Amino acid sequence: MATRSCREKAQKLNEQHQLILSKLLREEDNKYCADCEAKGPRWASWNIGVFICIRCAGIHRNLGVHISRVKSVNLDQWTPEQIQCMQDMGNTKARLLYEANLPENFRRPQTDQAVEFFIRDKYEKKKYYDKNAIAITNKEKEKKKDEKKREKEPEKPAKPLTTEKLPKKEEQQLEPKKSTSPKNAAEPTIDLLGLDGPAEAPVTNGNPATAPALSDDLDIFGPMISNPLPAAVMPPAQGTASVPAPATLSTVTSGDLDLFTEQTTKSEEVAKKQLSKDSILSLYGTGAQQSTPGVFMGPTNIPFTSQAPTAFQGFPSMGVPVPAAPGLIGNMMGQNTGMMVGMPMHNGFMGNAQTGVMPLPQNVVGPQGGMVGQMGAPQSKFGLPQAQQPQWNLSQMNQQMAAMNLSSANASAGFGQPPSTTAGWSGSSSGQTLSTQLWK
């Protein structure tokens, strides 16, 4: 379909061009050949703009395409440009241009060779060419070009108007984007991880000593005898000072539970730096020592041996003396102040008294008296003996201390008790008064 339509269009154009050429041939000058003046020319040199006969057409072809381009009026197809050139020039104008200097008595040649020489002199050598006419023709050509430009100029401004409107619209669309972009940049960036939040301000409760104390409380393996607390971190006595519990708890929850801080490691390093030879030796000095009150009697400072007695064959030797709390077991401290604590008792109690300073000789347990008083007595719900609380005074303590010194000469391999007392693990404790009124 497309080829047919193209062919039809081409035919219509060709017909139109033939009509134009036929009109041009009807002119008086165009009825004759431009070179030999033969009648009825059917060929034309469209670049020169002249109608010629068939013989002159052959000579024009021999000149070359750069000089003359020949076409048949009826057999060839013409283009609009070629038709325009023929309309502009014609035989009359061509003679005025190419034969301006031709002599008046000049006869046109009739033979082929003479015609060829004349055609070469006329179009190739431009022997008779009017130079002034060239300027006229150039001016006419310039005028025609100007007219064509003027005809195209009103059409051209219409196109830039559309192109100018589009950039304006694009600029209007870009302006709101530019105005919105600073707003997005001005918004503060929010850290989603929350590590740099406003909660970075340190919480201070006014107690600078709580940090090392709390780090030590979190230590599972300390403080022990091999790793004692420094003097600056020693807890105060129970009866002398009272620390408010809510304040310490708040510091624990606020500071030590923070997984991203290094307070525990820093406090441990501070505590280790404070440990020195003097601070460790000061723990074993003869100064005032802390005493924990017993269950049945007041706190006392009692010396113990540095080694376990070797005469006790039924009990293993202990490397470190652990003092027993006085009064935990009824009448335990009657006269046996030098006993070793840590022996397994059937009621589950172990001693917890403070260590003393005065050493005792080995194989010495104490004067004759009950090692563990009233062990055979019926026990209470919590494993405590139902014996009455002994009443101690300073005189009895002095007597017992003197008895401890005398007992070194009477030491024996056994428990050092008469048969009446060793059999039942119960003995009379001198200087003790048992009364049931204290329990009321």
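Just so you know, glycine gets a Cβ as well, placed from its N, Cα and C.
According to Swiss-Prot, the protein carries these features:
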| type | residues | note |
| --- | --- | --- |
| DOMAIN | 18-143 | domain 'Arf-GAP' |
| MUTAGEN | Arg61 to Gln | Loss of GTPase activation |
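Each residue in the domain 'Arf-GAP' (18-143) gets a DSSP state, and the totals come to 65 helix, 11 strand, 50 coil. In the predicted structure, the domain 'Arf-GAP' (18-143) carries a mean pLDDT of 89. Just so you know, the Cβ of Arg61 (mutagenesis position) picks up 15 other Cβ atoms within 10 Å once every protein chain is counted.
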